[in-house]
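First comes the structure, then the notes that go with it.
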Amino acid sequence: MATALNSKNASSNTAVHIEPKTGIAFPVKLDDGKSLNSVGLRKKSLLGMGIKVFGFGLYADNEKLKNLLKLKIGKSPAKPTEEMYQLVIDGDIGLTHKIVIAYSGLKMNMFKKAFSEALGESIMKLNGGRKNEELANKVLGPASDQIKLATGSEMEISKLPGYVLETKVHGELASRVESELLCRAYFGIYLGEITMECYKESKEMFGQSMLSLF
């Protein structure tokens with residue numbers, strides 16, 4: 001990331017970056033080598049209050065990303081461009097979206113419903129306006145509604161080689177779906193040209209991280 005990442009996790013001495021609005025710590029590197037390129041927060045308005053639902057970190061295989069940017073873009077632009085973001089969304093590059101729950105009142109069935117609705121809308125935008133609820137429900141649909149989502153609960157949604165979207169909840173595999181459309185739709189939610197207001201800051205941070213790779 002373009003910002004300094006010098007915090008340490010006292011228990012493991014692992015370098016972390018703190019998402020400032022939630023205080024959630026995200027490791028600078030994952031075990032598979034992906035690097036943290038941005039952090040962010042999902043907020044939702046409830047009864048006039050802004051609820052902090054979850055903090056998140058967006059990770060990428062920065063070596064492959066660097067090679068792709070230099071091949072397709074060449075020289076570093078003055079600021080991040082939509083073309084750069086689209087390369088990340090469309091490319092067969094390893095990505096991970098790490099979610100850490102911040103709201104203690106969240107239930108798994110509530111999360112799954114909101115998750116699938118947002119993903120379904122993103123799929124529809126890429127699919128000529130056609131819905132594909134079956135595809136959207138394949139990601140978290142297999143996860144049991146009985147799973148507890150306490151504050152600090154973690155999920156990881158990763159784009160693996162060959163456009164495979166893998167989802168883990170509490171470190172356990174929930175689904176693995178091979179679909180280029182699904183991969184593009186999922187990461188387009190956070191990096192696409194039209195993103196929710198609460199995701200714009202993390203998108204810009206990801207863009208600045210990409211600029212540092214040139």
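Cβ coordinates come from backbone N, Cα and C, glycine included.
Nope, none of those substitutions made it into this model, it's the original residues.
Swiss-Prot has this to say about the protein:
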- Val139 to Phe: Higher affinity for demethylxanthohumol (DMX) and naringenin chalcone (NC). Reduced stabilization by DMX and NC; when associated with F-143 (MUTAGEN)
- Ala143 to Phe: Reduced stabilization by demethylxanthohumol (DMX) and naringenin chalcone (NC); when associated with F-139 (MUTAGEN)
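In this view, Val139 (mutagenesis position) is surrounded by 24 other Cβ atoms within 10 Å of its Cβ, with every protein chain counted.
Around the Cβ of Ala143 (mutagenesis position), 22 further Cβ atoms fall within 10 Å across all displayed protein chains.
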